[in-house]
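What follows is a short report on a single structure.
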Amino acid sequence: MAKAYDHLFKLLLIGDSGVGKTCLIIRFAEDNFNNTYISTIGIDFKIRTVDIEGKKIKLQVWDTAGQERFKTITTAYYRGAMGIILVYDITDEKSFENIQNWMKSIKENASAGVERLLLGNKCDMEAKRKVQKEQADKLAREHGIRFFETSAKSSMNVDEAFSSLARDILLKSGGRRSGNGNKPPSTDLKTCDKKNTNKCSLG
């Protein structure tokens, strides 16, 4: 019996507590939003299969929410990850400043050459914005990675961000692109509905 997919990619979301990692995963995998999720304890993941470049890609998206409060994500979390999404909250400047620490954690624990993506969540809360898009775009360019702003609540750019990372992994595994340096960072300029003020505070 033929497999229902062509490739299996393990993705990992990391970032400070409260930036919305769990909400993003639920939105992507189940197209649902609920701001009363119970914070993740231990390792949890969701699965969704997407079509990219004519291939069926099974994405296994791992959630580290509930662990980052211990200030460490062990090597076990990073093992086998082909793509890592670094998440911050656009209304929380500290969560953005800590992205540098998460970058360091990736360097120390993840496989060399793992694909990375910077993601600013809660862009539906524009009135409470503390991190400007230009700041994040600059950081992404410094690291040679893509950048998106998303809203797990409105679903803005969520599919686009995950699909972009999966496409980069696919192209890299196919040998048609070498290294992150040849990949121009991407900023999605879509705006979110400023009237939406609810937030997902977990993960």
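Using the three backbone atoms N, Cα and C, a Cβ is placed for every residue, glycine included.
In three-state terms derived from DSSP, Ser17 (GTP binding site) belongs to neither a helical nor a strand segment and is classed as coil. Summarising the annotation, Swiss-Prot assigns GTP binding site to Ser17, Gly18, Gly20, Lys21, Thr22, Cys23, Thr40, Gly66, Asn121, Lys122, Asp124, Ala152, Lys153 and lists similarity to another entry as the type of evidence.
DSSP assigns Thr22 (mutagenesis position) to a helix. Experimental mutagenesis is annotated in Swiss-Prot for Thr22 to Asn, with the remark: Dominant negative.
Among the features that Swiss-Prot reports, Mg(2+) binding site is placed at Thr22, Thr40, Asp63.
Swiss-Prot documents Gln67 to Leu as a published mutagenesis change and attaches the note Constitutively active mutant locked in the active GTP-bound form. Impairs transports of cargo from the trans-Golgi network to the recycling endosomes and alters the assembly of functional tight junctions.
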Which one of these recorded positions, Ser17, Thr22, Asn121, has the sparsest Cβ neighbourhood, judged by other Cβ atoms within 10 angstroms?
Ser17
Would you mind reading off the Cα separation of Asp63 (Mg(2+) binding site) from Thr22 (mutagenesis position), to the nearest angstrom?
6
According to DSSP, does Asp124 (GTP binding site) sit in a helix, a strand, or coil?
coil
Within 10 Å of the Cβ of Asp63 (Mg(2+) binding site), how many other Cβ atoms can be counted across all chains shown?
25
